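These notes are about the structure you will find just below.
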Amino acid sequence: MSDYKSTLNLPETGFPMRGDLAKREPGMLARWTDDDLYGIIRAAKKGKKTFILHDGPPYANGSIHIGHSVNKILKDIIVKSKGLSGYDSPYVPGWDCHGLPIELKVEQEYGKPGEKFTAAEFRAKCREYAATQVDGQRKDFIRLGVLGDWSHPYLTMDFKTEANIIRALGKIIGNGHLHKGAKPVHWCVDCRSALAEAEVEYYDKTSPSIDVAFQAVDQDALKAKFAVSNVNGPISLVIWTTTPWTLPANRAISIAPDFDYALVQIDGQAVILAKDLVESVMQRIGVTDYTILGTVKGAELELLRFTHPFMGFDVPAILGDHVTLDAGTGAVHTAPGHGPDDYVIGQKYGLETANPVGPDGTYLPGTYPTLDGVNVFKANDIVVALLQEKGALLHVEKMQHSYPCCWRHKTPIIFRATPQWFVSMDQKGLRAQSLKEIKGVQWIPDWGQARIESMVANRPDWCISRQRTWGVPMSLFVHKDTEELHPRTLELMEEVAKRVEVDGIQAWWDLDAKEILGDEADQYVKVPDTLDVWFDSGSTHSSVVDVRPEFAGHAADMYLEGSDQHRGWFMSSLMISTAMKGKAPYRQVLTHGFTVDGQGRKMSKSIGNTVSPQDVMNKLGADILRLWVASTDYTGEMAVSDEILKRAADSYRRIRNTARFLLANLNGFDPAKDMVKPEEMVVLDRWAVGCAKAAQEDILKAYEAYDFHEVVQRLMRFCSVEMGSFYLDIIKDRQYTAKADSVARRSCQTALYHIAEALVRWMAPILSFTADEVWGYLPGEREKYVFTGEWYEGLFGLADSEAMNDAFWDELLKVRGEVNKVIEQARADKKVGGSLEAAVTLYAEPELSAKLTALGDELRFVLLTSGATVADYNDAPADAQQSEVLKGLKVALSKAEGEKCPRCWHYTQDVGKVAEHAEICGRCVSNVAGDGEKRKFA
């Protein structure tokens, strides 16, 4: 028997079947770095229209976690897809380097500034620590396959950036948005510093919930208001609070002007409460026998005075819109030094902003004899006992409620009035302008707009000053006596900025005021405060984007971060940009959800459900992590677990196998010489290229809309359904058995070449390592890297006007599916082994029959059977299988007649008819020794 194996065009490629990504990717990264791939891309894209994705700086502390990976991978997918779409899309990664977490780390190791080290030495240690953290995170980000200017990232602690942050503040001051005030701010007693809103987290806390009676100063005036004369005992207005420790700072009681307030007689006294809450309050304080003596509107009680239960002064009733009927009594204890609402209403009524609490959270001397020096949270019980002793406590119980805590210490924080610097939301219309700017931004998902609008509409003035060591100095001089800013503040800030640009922030602390103030130095003092770190990152649109040469003065097109950044970076950037320039710093804002485990639980070391990106890369490779990110809908929570990553690895194998099949069958194909013109190609091959064209349209649309899970789904459908289960199956016969240089085979290879050129580019933004690997095995002249080019433009399809158009092949796909069902059943019944042992007869109604007949003898190649006949639908025998999908089709199967050809495996009647090739069929003889078979359709 002759060996015909050598006459077959068997697939062959050096592209490995197994990805072995964890082993191969580091080598590719080394090549990318040695070649300066990022620089090559920049050179290739020079002069193109720009798309700038501005990197929100992660904090330079600790190792990267799965959330960081999601964020950086999403950014990288966008930057690479924009590059392929013809944009110059530079990516400059950044880090947030100042602030409390770094101070705390340095304190743990070296002690607080001023203990073992001077403040200057402490700052140097902080800078050193941040630099090591940046290096560690940078290695991991690079390992993810993220391309960017990693050699020249921006750091908020770069001297030039520090200087530009000071300049940003100067611009805001110049535009009239800064003011100073003793306002209640979030204060952490452990940090001994004010906190930004974004540094506050909420946890459940148990507090005493108390109802307290404030006795009326003028009892008769109240009786007159309620039009009653018979009242048994004193009259009091009752407040409810869960922060008894704030009562020493009480300066008023707020009531709602439009609520009805009832005078209620209880045992031995009368109390005033919101009428709608009488029943719930009576229940709470355990009173069953009570009488409502009268009611008035809250507005009637304005400015009546009530005695503080233990502080020895009286306080007014005032009117406030913040009073609700959700809980309590309808009368709100008001301490302007301990709450933003209280402060606002206190300003309106000219109340004292009393703050009896020191920075360490203990009462200042002279507050009250039993409270001086006591921690406020320990004081609750003392205050409750005091109220009981004075007969003012109506009720006390323990209550669990959501309470603001420090994001770093996880300990409860307080509102505390301290002298601070604020960016005003309203004195120069910043709130109104910001709300206007929000409307001009595209928010993805679109619910982001309502979220940030509500935050901007309701937020207080932004406290930008901090009492910290490691931060950008505010660089202000204020008059010793008046505390007014120096009249040449902007000029002086620029002078400081120039020095900081050379020597870093230490230049401010080293600065002797005389150097720039001269004789005025004795009248002014340096403000010791540093800027909130959210000011650092929030001003990067100015300190980084406006000055980096690769951005060429263009504003950022996109900011992309986790959904917690509406109140964080998106907010601070919007505030600063609008205050500086009157406009938003971004055109699009995209947010992604948080990572959770397979059961939807938050990642937590204590639960042990965290997924380490480093582990995933070391076991499965970065491309699997990237594919998981892309295939997950980032608009909600992003679930990740070993099982979910295993599914991503399965999808990866399907894509890799498709790419490998294409490469293996392009063996010996030179596009410069062997390409077949579209009009000369086999129709099925043109259909396949058309499938790629349709897929590309969908994929590019999805990339444009940032719907990466749609990209992956469409890519999978193309690989699995259109190619894997139809086209690639059909062409194996022609590809392997046709004459090597025949039009039949070269047509097929031409299609595979076009498909591979498109596929490798679709993959590149997501499966960057694998795309680079595939690129290296593709035939033909090309640039060194897939990332420097654009989407493939060589695709074409069938015209609708052709008889065998897309609709024709869609119907053929259905016919093939129906035939497969019949073959599967026959295999199960042991009637045939493989599909080539079968011959089928298709009983079709006229319209379908005409289509099937048009394929002639090539119909059997589409159906993967050795024989295929078309007959009239009405002639179908009883055992023919009726199609469920195509009503005008029945399928009958019989065992193929003739012998099996050992070369092509088809069963035919003409095996051995040619003496020189007695073992193979006539078609194979033609392909081995003759002119080769001709194919028109399939």
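Here the Cβ of each residue, glycine as well, is placed from N, Cα and C on the backbone.
Keep in mind that this structure shows the original residues, not the substituted ones.
Here is what Swiss-Prot says about this protein:
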- ILE102 to Asn: No significant effect on activity (MUTAGEN)
- LYS183 to Ala: Abolishes translocation from the aminoacylation site to the editing site, without effect on aminoacylation activity and posttransfer editing; when associated with A-421 (MUTAGEN)
- THR241 to Ala: Nearly the same editing activity as the wild-type (MUTAGEN)
- THR242 to Ala: Abolishes editing activity against valine, with little change in aminoacylation activity; when associated with A-250 (MUTAGEN)
- THR243 to Arg: Abolishes pretransfer editing (MUTAGEN)
- HIS333 to Ala: Alters the specificity for hydrolysis of the aminoacyl tRNA ester, with no effect on pretransfer editing (MUTAGEN)
- ASP342 to Ala or Asn: Strong decrease in total editing and deacylation activities. Severely deficient in translocation from the aminoacylation site to the editing site (MUTAGEN)
- GLU561: L-isoleucyl-5'-AMP binding site (BINDING)
- ARG587 to Cys: In strain: MRE-600; AA sequence (VARIANT)
- PHE594 to Leu: In strain: PS102 (VARIANT)
- LYS602, LYS605: ATP binding site (BINDING)
- GLU637 to Gln: In strain: MRE-600; AA sequence (VARIANT)
- PHE787 to Leu: In strain: MRE-600; AA sequence (VARIANT)
- CYS901, CYS904, CYS921, CYS924: Zn(2+) binding site (BINDING)
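Recorded features from Swiss-Prot, shown on the structure.
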residue	record	Cβ contacts under 8 Å, 6 or more apart
ILE102	mutagenesis position	ALA60, ASN61, CYS126, TYR129, ALA130, GLN133, TRP470
THR241	mutagenesis position	SER209, ILE210, VAL212, LEU247, GLY328, HIS333
THR243	mutagenesis position	SER207, HIS338, ASN380
ASP342	mutagenesis position	PRO184, SER254, THR334, ALA335, PRO336
PHE594	variant position	GLY67, GLY562, SER563, ASP564, LYS602, GLU637, MET638
LYS605	ATP binding site	none
PHE787	variant position	LEU37, ILE41, LYS80, GLY83, LEU84, LEU147, ALA764, SER768, ASP772
CYS921	Zn(2+) binding site	CYS901, ARG903, CYS904, HIS906, THR908, ASP910, VAL911
Zn(2+) site, defined by CYS901, CYS904, CYS921, CYS924: further same-chain residues with Cβ within 8 Å of the Cβ centre: THR737, PRO902, ARG903, TRP905, HIS906, THR908, VAL911, ILE920, GLY922, ARG923, VAL925
Structural state of ILE102 (mutagenesis position), classified by DSSP into three states: helix
Between GLU561 (L-isoleucyl-5'-AMP binding site) and ARG587 (variant position), the C-alpha gap once rounded to whole angstrom: 14
Residue from LYS183, THR242, CYS924 whose C-alpha is spatially nearest that of ARG587 (variant position), among the recorded positions: LYS183
Conformational class of THR242 (mutagenesis position) under the three-state DSSP mapping: coil
Surrounding CB atoms that lie within 10 Å of the CB of GLU561 (L-isoleucyl-5'-AMP binding site), all protein chains: 21
Most crowded position, judged by CB atoms within 10 A, among HIS333, ARG587, LYS602 as recorded positions: HIS333
Residue, out of the binding-site residues CYS901, CYS904, CYS924, whose Cβ gathers the largest set of other Cβ atoms within 10 Å: CYS924
Packing count at LYS183 (mutagenesis position) (other Cβ atoms within 10 Å of its Cβ): 24
In three-state DSSP terms, the structure that CYS924 (Zn(2+) binding site) belongs to: helix
For PHE787 (variant position), the three-state class that DSSP assigns: helix
Protein Cβ atoms within 10 Å of THR242 (mutagenesis position), excluding its own: 18
